[in-house]
Every structure is written in C-alpha cells, then in structure tokens.
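Engineer: One structure follows; several queries about it will come next.
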Amino acid sequence: MKFFLLLFTIGFCWAQYSPNTQQGRTSIVHLFEWRWVDIALECERYLAPKGFGGVQVSPPNENVAIYNPFRPWWERYQPVSYKLCTRSGNEDEFRNMVTRCNNVGVRIYVDAVINHMCGNAVSAGTSSTCGSYFNPGSRDFPAVPYSGWDFNDGKCKTGSGDIENYNDATQVRDCRLTGLLDLALEKDYVRSKIAEYMNHLIDIGVAGFRLDASKHMWPGDIKAILDKLHNLNSNWFPAGSKPFIYQEVIDLGGEPIKSSDYFGNGRVTEFKYGAKLGTVIRKWNGEKMSYLKNWGEGWGFVPSDRALVFVDNHDNQRGHGAGGASILTFWDARLYKMAVGFMLAHPYGFTRVMSSYRWPRQFQNGNDVNDWVGPPNNNGVIKEVTINPDTTCGNDWVCEHRWRQIRNMVIFRNVVDGQPFTNWYDNGSNQVAFGRGNRGFIVFNNDDWSFSLTLQTGLPAGTYCDVISGDKINGNCTGIKIYVSDDGKAHFSISNSAEDPFIAIHAESKL
C-alpha cells in the first residue's frame with residue numbers, strides 16, 4: 001500500500017508539467033489578441049477537428065486603456081484589476097469560450113500577469129477596460145484592492161526604483177520592470193489575491209497558465225501562490241488534476257538568473273530554441289541544418305520535459321523580449337514554415353504555434369517604430385476574425401495555424417507522439433532528414449542546390465501523401481506522392497526553388 005501512496009503523491013507533484021491536453025493532442029496555439037467569441041468559434045470549427053490541444057489566450061483581466069500610442073498590444077500587460085473584462089470580452093464571453101472549447105477537447109491556457117500592476121507613470125482615473133478607478137501614483141487599486149503596502153517600493157535598492165542591472169538577481173525580482181509597479185509577492189495578502197484570481201479561472205475551466213515575467217518573481221513566491229491553487233474543474237478534467245504551468249523566463253545565458261531556478265514550479269519558456277533555430281535556418285554565422293542532429297539538450301537547452309518551445313512569440317516577433325534579429329516570423333513565410341515544420345517534427349519540448357496579426361512595420365535605424373501597434377480594430381474595438389473561402393483569415397489576422405504546412409505538421413506531431421528520433425540523414429550542409437520511429441519521416445532542403453536521394457524512412461511499404469505540398473482527401477493526394485518500398489526506403493526530390501523545400505509523410509497520410 002505504501003508503494004501506491006508514494007506513486008499517488010509523485011503523480012500530483014509532477015502534474016504541473018503536464019499540459020492537460022486530450023490524449024493524442026500535442027501542441028497549443030497562441031491566438032494573440034483574439035476576442036473570446038472568435039476563439040470559441042475557432043475551437044469548434046477548426047482547432048478541434050485539426051488536432052490542436054489548446055489555446056493560449058491574451059491576459060483576460062482588466063488593464064489600462066492607453067491612448068498614446070493608440071491602444072497598443074502591451075496595454076494588456078498593465079493590470080488594473082482581476083475582473084475578467086478586456087477588449088477580448090467580458091466574463092460571460094470568457095466563460096462561454098472556456099466551456100465551448102473544453103466541450104470539443106480544446107484547452108484554454110491563460111496568460112497570467114501577476115508580477116506587477118500598471119506603470120507608475122500612468123495617470124490616475126478610470127481609463128481602464130472595465131472602468132475601474134486606479135491611481136498608480138498613490139499605489140491605489142481599489143478594484144482588487146491593493147494599496148501602497150502591497151508593492152515592493154521599500155525593497156528595491158536602485159536609485160530609479162526600476163531594474164538597472166540584470167546581473168543583480170535581487171533587483172531583477174524586487175524592482176520595477178520598465179516602471180511597472182512591482183507587487184510584494186512575499187506578502188500572504190498579495191499571494192491570496194493572485195490565487196483568488198487564478199482559482200476563479202480554474203473554476204471556470206482553464207487548464208493552465210503562462211506566468212508572465214516569471215524571471216522577475218522569486219521562484220519561492222511563485223510556489224507559494226501555486227500551492228494555493230485549486231485542482232482543475234472535474235467537469236472536463238480527471239479528479240485531482242493540477243493546472244499546467246509554464247513560466248516566462250528569458251535565459252539566453254550570461255545572467256545569474258537561470259531557467260533551472262524555476263523547474264520546481266513547472267515548465268519554462270526556452271527562448272534559446274527560436275533564437276538558435278532562426279540562426280540555423282537563415283544560415284547565419286556559418287550555422288547549418290546538419291548541426292541539428294543533436295538538437296535539444298545537446299544545444300544547451302533545458303531538459304525536454306521542462307521546455308515549452310516556439311519559433312516566435314508575441315514579443316520577439318516584433319523585436320521585444322529575446323532572440324533578436326534571427327527570430328523567424330510570418331513575415332519570412334518560406335523559412336518560417338520550415339522552422340515550424342522542424343519544431344513540430346522533432347520530439348524535444350512541448351510545442352506552441354504562433355497566430356498573429358499584421359501591422360504596418362516601419363523600420364528606422366533598424367528598429368520598427370510601429371512595434372507597439374495593437375490588433376486590427378475599429379476605433380479601438382478589436383475586429384472579428386473573418387474566414388475567407390480559401391480558409392485563410394481576413395481583417396489582417398495572419399492565422400499561421402491555418403496555413404496548410406503548419407496545420408498538417410500539428411497533425412504529424414500527434415501521429416508520431418511517443419516515437420523515437422530515428423534515421424537521421426545529413427549531407428554535411430543544409431539537406432537533412434529524420435524519422436519518428438515507424439510513424440513519420442521528414443526531409444528538408446535548405447541548400448542552394450537541388451536534393452535527390454533515396455533514404456531509409458523506417459515506414460511500412462506503401463504510397464504516402466506529402467502533407468506539406470498537399471492533403472490526403474478521400475484517399476487521394478493533392479500534393480506530392482512518396483513511394484516507400486518493402487525495405488523502408490523512398491526516393492525524395494526537392495528543388496531548392498520549391499515553394500516549400502521540405503516533405504513530410506506519416507502513418508495517417510498513407511494512401
């Protein structure tokens with residue numbers, strides 16, 4: 001009996017690393033700045049049937065409404081209260097979305113902004129998404145309520161009160177991140193208010209949280225908050241399920257704060273992943289795809305079972321956050337599809353796909369002066385995500401998750417889940433291939449010359465549909481067909497000028 005009890009407790013201890021997705025669903029998508037009503041529809045009409053595991057939603061709590069510049073995306077990272085009331089929708093719409101998505105097996109993960117409230121320079125008043133009064137100057141947030149006692153002003157030792165030196169781990173945690181009022185997370189009252197907010201979301205039915213700015217919180221303070229959280233709603237989750245936790249920690253090396261400091265609380269965002277993969281696919285600094293043979297921990301990344309991975313995120317696709325110029329985004333569509341394809345085929349980490357909106361980029365001295373621009377809107381009201389006849393999105397919503405090449409690789413990852421990384425091939429340059437056991441195989445040509453070779457796929461004999469160039473529809477293939485012989489070998493030809501210079505086949509794409 002002791003043995004069973006031990007297993008029982010271990011199961012609960014490890015729960016925050018598990019994404020709580022339905023069996024066979026292995027990726028989530030960040031529907032950045034989408035309205036709750038559009039997410040609910042997308043769960044039903046697209047995400048569920050296409051095998052997506054869940055959605056990371058933008059912060060659902062009340063934030064400052066900023067008009068200079070006009071309604072920037074980053075206003076949502078400046079909380080005013082924990083009321084569920086934003087440009088994405090109100091609490092009723094949020095509840096409706098969570099219910100409808102869970103009912104079709106698609107989970108909701110909340111971007112939780114709990115390190116801070118709004119900036120200290122914001123004017124007092126009711127310029128907030130729900131009309132709540134707040135006064136940053138006097139540290140007064142009556143809608144929570146928080147007062148001057150609940151902030152770290154007294155603990156911060158820098159002259160400005162802001163973080164001035166990232167080599168000082170204490171000020172990174174106890175001072176203000178770019179002027180944002182830093183909550184005193186060691187106080188039980190503050191921890192309780194945050195846990196109350198997160199428990200409200202858990203009770204509604206969310207499956208987990210991205211913890212924004214985790215690097216700026218002490219790991220022990222995060223743990224104290226997590227220890228107060230409810231189990232997930234048993235309408236949709238097994239009894240005793242814990243919320244999935246992934247912490248935003250930017251650790252590119254060279255600073256005292258390490259991702260590993262946070263492993264006790266949950267997974268961490270591995271920012272090295274997209275930065276390095278972008279450098280490789282762009283072939284910068286002499287990097288080659290052949291070097292990806294030991295991708296993952298071999299590149300100095302966090303352990304696979306602690307990693308939340310992505311090619312780009314809402315910050316670094318516009319030059320914020322971490323990764324710099326190497327980050328690939330939808331603006332670099334051809335290379336981007338290859339990078340996302342590689343990520344979704346490779347077993348390392350838990351994968352998140354980005355879904356963006358277009359904005360008018362304007363570079364001056366190498367910087368995008370429009371990096372602040374918020375989502376498509378009419379006078380500040382977020383525009384509907386319209387769906388075009390060809391299944392792409394309108395109204396300047398990019399919907400990368402609907403691109404055939406990306407959607408089909410989300411399915412590929414589901415099909416090969418649990419299979420080993422096998423049958424690696426490289427030409428010493430930028431032509432590489434690998435398999436996932438006997439369930440899938442993928443080939444890339446990122447060289448400036450064509451690729452034509454017979455490779456061992458590890459797959460059963462038969463005719464397969466390449467899910468990059470087309471789809472398997474009613475037993476037919478709209479793209480390239482690949483013939484695997486009895487010995488598991490197949491011939492692949494990929495021109496370096498192909499629209500998408502990669503091919504992927506899997507057990508479910510067999511004709």
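In case you wondered, yes, glycine gets a Cβ from its N, Cα and C as well.
Sharing the features that Swiss-Prot gives for it:
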| type | residues | note |
| --- | --- | --- |
| BINDING | Asn115, Arg173, Asp182, His216 | Ca(2+) binding site |
| MUTAGEN | Arg210 to Ala or Gln | Abolishes chloride binding; strongly reduces activity |
| BINDING | Arg210, Asn313, Arg352 | chloride binding site |
| MUTAGEN | Asp212 to Ala or Asn | Abolishes activity |
| ACT_SITE | Asp212 | active site, nucleophile |
| MUTAGEN | Glu248 to Ala or Gln | Reduces activity |
| ACT_SITE | Glu248 | active site, proton donor |
| MUTAGEN | Asn313 to Ser | Reduces affinity for chloride; reduces activity |
| MUTAGEN | Asp315 to Ala or Asn | Strongly reduces activity |
| MUTAGEN | Arg352 to Ala | Abolishes chloride binding; has only slight effect on activity |
Engineer: Quick check: with Arg210, Asn313, Arg352 left out, which same-chain residues have Cβ atoms within 8 Å of the centroid of the chloride site Cβ atoms?
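Structural biologist: These residues sit around the chloride site: Ile28, His30, Gln56, Asp111, Tyr246, Glu248, Thr269, Leu308, Phe310, His314, Met354.
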Engineer: Which is it, of Asp182, Asp212, Glu248: the one of these recorded positions whose Cβ has the most other Cβ atoms within 10 Å?
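Structural biologist: Highest number of other Cβ atoms within 10 Å: Asp182.
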Engineer: Nearest to Arg352 (mutagenesis position) by Cα, among Asn115, Arg173, Asp182, Arg210, His216 (recorded positions)?
Structural biologist: Arg210
Engineer: Where Asn313 (mutagenesis position) and His216 (Ca(2+) binding site) are concerned, what is their Cα separation in Å, rounded?
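Structural biologist: Cα of Asn313 (mutagenesis position) to Cα of His216 (Ca(2+) binding site) measures 19 Å after rounding.
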Engineer: Roughly how many Å lie between the Cα atoms of Asn115 (Ca(2+) binding site) and Glu248 (mutagenesis position), rounded to a whole value?
Structural biologist: 11
Engineer: If you measure Asp182 (Ca(2+) binding site) to Asp315 (mutagenesis position) at Cα, how many Å is it?
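Structural biologist: If we compare the Cα positions of Asp182 (Ca(2+) binding site) and Asp315 (mutagenesis position), the gap is 20 Å.
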Engineer: Looking only at C-alpha atoms, tell me how far Asp315 (mutagenesis position) is from Glu248 (mutagenesis position), rounded to the nearest Å.
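Structural biologist: That separation, Cα to Cα, works out to 11 Å.
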Engineer: Given the recorded positions Arg173, His216, Glu248, find the one whose Cα is closest in space to the Cα of Arg210 (mutagenesis position).
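Structural biologist: Spatially nearest to Arg210 (mutagenesis position) by Cα position is Glu248.
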Engineer: For His216 (Ca(2+) binding site), write down the residues of its own chain that are at least 6 apart in sequence and whose Cβ falls under 8 Å from its Cβ; none is a fine answer.
Structural biologist: Asn115, His116, Ile163, Val172, Arg173, Leu177, Asp182
Engineer: Would you work out the biggest C-alpha to C-alpha distance among Arg210, Asn313, Arg352, the residues that bind chloride according to the record, and give it in angstrom as a whole number?
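Structural biologist: Farthest Cα pair among residues binding chloride: 12 Å.
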Engineer: Give the sequence-ordered set of same-chain residues, not counting Asn115, Arg173, Asp182, His216, with Cβ within 8 Å of the centre of the Cβ atoms defining the Ca(2+) site.
Structural biologist: His116, Asn152, Val172, Asp174, Cys175, Arg176, Leu177, Leu183, Leu185, Ala213, Met217
Engineer: Arg210 (mutagenesis position) has how many other Cβ neighbours within 10 Å of its own Cβ?
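Structural biologist: That number is 26.
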